[in-house]
Amino acid sequence: MLHNYDDFGGGKMQGAPQVPRNTLLSVDQQLQLMNTINNMVRASQFTSQLANTIFTLCAQLKTSGSMLEQSHKNELNKVFTSLRQACCRDNGQLGTPCRLKIMELVELRAMNWRTNLAHSQYYVNRPEGQHDPAPTVGIPPSATSPPTQVTSSVTSPVPSSPQPPMQFVPQNPMMFQDPMAANHNAGGIFFIPAASTWMNPLMPMPPNPFLPHSMIPPDHQMFLRQRSLNKKPNNLMNKTLQLRHEMIIRNSDSGKIMGVKGRRVAAVEQLTNTVISFQKVDSKSKERTLTITASTMEDIERAKDMIIDTIRRNMSPMRTDMSIPPPNQYSGMSSENQSIPSQQNTANIDEDDDDDDEDIKLEQTSDGKLTFHCDDPELLAAAQEALSAYLRVRARPSAEEREKKKERRKSMPLQQTARDQQEPVMLKPAKTFHGSTPNLADGLAATTTVVVASIPQPMVPNVHASGDNPIRYNRDTLMTARDTKRAPIPDEMLQEINRVAPDILIA
């Protein structure tokens, strides 16, 4: 009888009578077997009924496993989880044949329920599978019934030849070869020990009793050893030779070669076909070791040069495929020009491309930025460095300019060369600094405008202009000069004043 166990109480419930394992069960009956296994494993009831159910389920899933995989995948996952838990929780009660069935079931599902000849022969040729793998022992109706009421409730497949029954104690538990073990006859016959059995085992069963290696035929062992020795040279020859080189950089330059989220070092690895690894060092360390791995020494040298160049420029490595393509100058050609032979067109295009590659265009945007346009990245970088060097030299004043600036800083009165000559004065709004952030003053100064005020120069007598006495102004002279209409100033003088006035006002 098939005994089902509830989830909590663990009590027995009489079910439908069992059928032979070779008979295909319905889907509901197979699901009932799965639930029985789940409940018994959850209740830690590793009895003969659990072994019988596992063997029956294995025989059914060999035929209908692929169908249940599509329709009842969750139930299959649950029962396989229970089988794994049963192998971990039991203390040897399941035995080797039951574990073999579980392993066969797991491998069969891993192969998408498609068995092959090697898989079938392995489990057929196992010594544990040559006899009845699950001799079923019925559970007595009560715990006090005599052992003579033990009956078999499930019929096993008919073996090809009569075999000795399965024994709980192995013939050779210490895995020693004993020639007299074949003539030894077992005493008690039972497969899985229950809580109250009529025979106690002679010794505890090992947790995982696999077959010893000595039971493999000697000729088969020699064949396997020769085959493994023959495979070793082939594996060594198939491996590609990898070269490794170490270079030392400053720890402060690690960020330059690493880039944001490792993009720069990834670009170097992609361009040079190498693998670059960084040594893990302390943040206070001054040096750091880079390990470059590649198949050829040329790739390692190119990677080293690219790393040094990336650190020096503090820019990502340049890709050749990212260069700007030259503009097509022949898009507007007429039909007459398009009839020229292809060889002449190719030659002209190559010449024009060479000329365009050497051409650099410098543009100034509305916000005052300078923009370079060139097709050659190297030429563009050289032009950028040349312009930067020129601006640095240009911004540095010479010795003569520094002397002139010192002279202009002195507060000396302006000499009047002509009687009616008048000069404008540049009035610039004063900068006010707020707190400790002078950048705010720069922003305010950027929004202000320069005010040019015209202040007429005072009219002084000729005696002061020609004499050696210094020029002095009183209140009456200044008031008279304010009301006097001044004469227009020539353009040349205005340009000169505008050129000199900023240096004087800044000083």
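Cβ coordinates come from backbone N, Cα and C, glycine included.
Swiss-Prot has this to say about the protein:
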DOMAIN    242-307  domain 'KH'
MUTAGEN   MET493 to Asp  Reduced binding to ife-3
MUTAGEN   ILE497 to Asp  Reduced binding to ife-3; when associated with D-504
MUTAGEN   ILE504 to Asp  Reduced binding to ife-3; when associated with D-497
- Message: For MET493, ILE497, listed as mutagenesis positions, tell me which one has the smallest number of other Cβ atoms within 10 Å.
- Response: MET493
- Secondary structure content of the domain 'KH' (242-307), with strand meaning DSSP E or B: 32 helix, 20 strand, 14 coil
- Item | Spatial separation of ILE497 (mutagenesis position) from ILE504 (mutagenesis position) - C-alpha basis, Å | 10
- Message: Need the DSSP three-state call for MET493 (mutagenesis position) to compare against my parser.
- Response: helix
- Item | Other CB atoms within 10 A, centred on ILE504 (mutagenesis position) | 12
